[in-house]
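Inspection log for the structure reproduced underneath, given as structure tokens.
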Amino acid sequence: MSWDLSTAKPPVVVDTTLRDGSHAHRHQYTVEEARAIAQALDEAGVYAIEVSHGDGLGGSSLQYGFSRTDEMELIRAVRETVRRAKVAALLLPGIGTRKELKEAVEAGIQMVRIATQCTEADISEQHFGMAKEMGLEAVGFLMMSHMRPPEFLAEQARLMEGYGADVVYIVDSAGAMLPEDAYARVKALKEALSRAKVGFHAHNNLGLAIGNTLAALAAGADWVDATLRGYGAGAGNAPLEVLAAVLDKAGLNPGLDVFKLLDAAEYVMGPILHFQPYPDRDSVAIGYAGVYSTFLLHAKRIGKELGVDPLAILLELGRRQAVAGQEDWILRVALELKEKEAGALAD
């Protein structure tokens, strides 16, 4: 399926290698790695660099995974490194609080991206209020946007706009969307919002991160996300260096240096990667079943420990419509599957 990009405009590009990529990196970034990545991104012309635990400010915990380096140290290091790019952080209400947001502002963030489930925009009101009170650029994330129709998401986006969001994102957290899904959802937000810009955040579980991003741009998306080498949860995100090349070929380059990004992906990010995310057996299952992308490594680890196929765990989580914050379901489902298997063998 082709999309008409004739009315699309060069997007604002946000890199989230140091946030979404933290999932793939098991939250083990060092200050030195953060500085090297930030410098390369800054020199290549990205608008903003998102830095925090993969699950946002305050996410370092037993449930979500402990950070090797305090996220405030990483934020401070990135802010000291960049010359042009803004520094952003993610915040999930219920995980991050005013305390973490205030500390992040003191460490140097200029933007906060406030993420809720796509059905729960109403819980973000006070967080947008705090962001504006602290002088931050405020962005809303409607996570797991594949789970609801465009018109429903438009209503949720209007709530965030009313709370003060400067941008509201359609977020394909499960990498479950087809291009027409991305197009329809972005289009609905563009028609519904009077002031706020519209963004799109892709995951590559079905191999469609770049394609869906182009569909979003065809629908009028103003902002898009990417990561170096696609380093992120599940099968990763839209690879920034690939996106830059595609945007340049389409006449939509917002000022990114394609060759600096290619070098950054190869020579800066390459040696840092724990592994190269791609649509493997379990990642495709996440996109197919519509499961939150960050569940992938947890399911692989628990499956290995208990001798349960991660694919079975992920498919069952999809059937139960598990969402972010329900990581404890992974162990529960795995134990239930193991018990069921043992019962079948006993019979």
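Even glycines carry a Cβ here, placed using N, Cα and C.
If you look for the noted substitutions, you won't find them, since the model keeps the original residues.
Taken residue by residue with DSSP, HIS23 (active site, proton acceptor) is part of a helix. What Swiss-Prot records for HIS23 is active site, proton acceptor, and it gives sequence analysis as the kind of evidence.
Per Swiss-Prot, the feature substrate binding site maps to ARG19, ASP20, SER173, HIS201, TYR292. Listed in sequence order, THR16, PHE141, TYR169, ILE170, VAL171, ASP172, SER173, VAL224, ASP225, ASN237 are the same-chain residues six or more apart from HIS201 (substrate binding site) with CB atoms under 8 A from its CB. In the three-state DSSP classification, HIS201 (substrate binding site) falls within a strand.
Counting Cβ atoms from all protein chains shown, ASP20 (substrate binding site) has 28 others lying within 10 Å of its own Cβ. As annotated by Swiss-Prot, Mn(2+) binding site applies to ASP20, HIS201, HIS203, with the evidence given as sequence analysis.
Per Swiss-Prot, the feature domain 'Pyruvate carboxyltransferase' maps to 11-262.
Swiss-Prot documents ALA324 to Gly as a published mutagenesis change and attaches the note Increases the channeling efficiency of propanaldehyde from 57% to 94%.
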Once the chains shown are all counted, how many other Cβ atoms turn up within 10 Å of the Cβ of TYR292 (substrate binding site)?
27
Non-site residues, in chain order, whose CB comes within 8 A of the mean position of the CB atoms of ARG19, ASP20, SER173, HIS201, TYR292 at substrate:
THR16, HIS23, GLY54, ALA115, PHE141, MET143, VAL171, HIS203, GLY232, ALA233, ASN237, SER293, THR294
How big is the substrate site in terms of the longest C-alpha to C-alpha distance among ARG19, ASP20, SER173, HIS201, TYR292, in angstrom?
16
Tell me the Cβ neighbour count for ARG19 (substrate binding site), meaning other Cβ atoms within 10 Å of its Cβ, over all protein chains shown.
29
For each of HIS23, HIS203, count the other CB atoms within 10 A of its CB; which of these recorded positions has the top count?
HIS203
Residues other than ASP20, HIS201, HIS203 within 8 Å, Cβ to Cβ centroid, of the Mn(2+) site?
THR16, VAL171, ASP172, SER173, GLY175, ALA202, ASP225, THR227, GLY232, ALA233, ASN237, ALA238, SER293
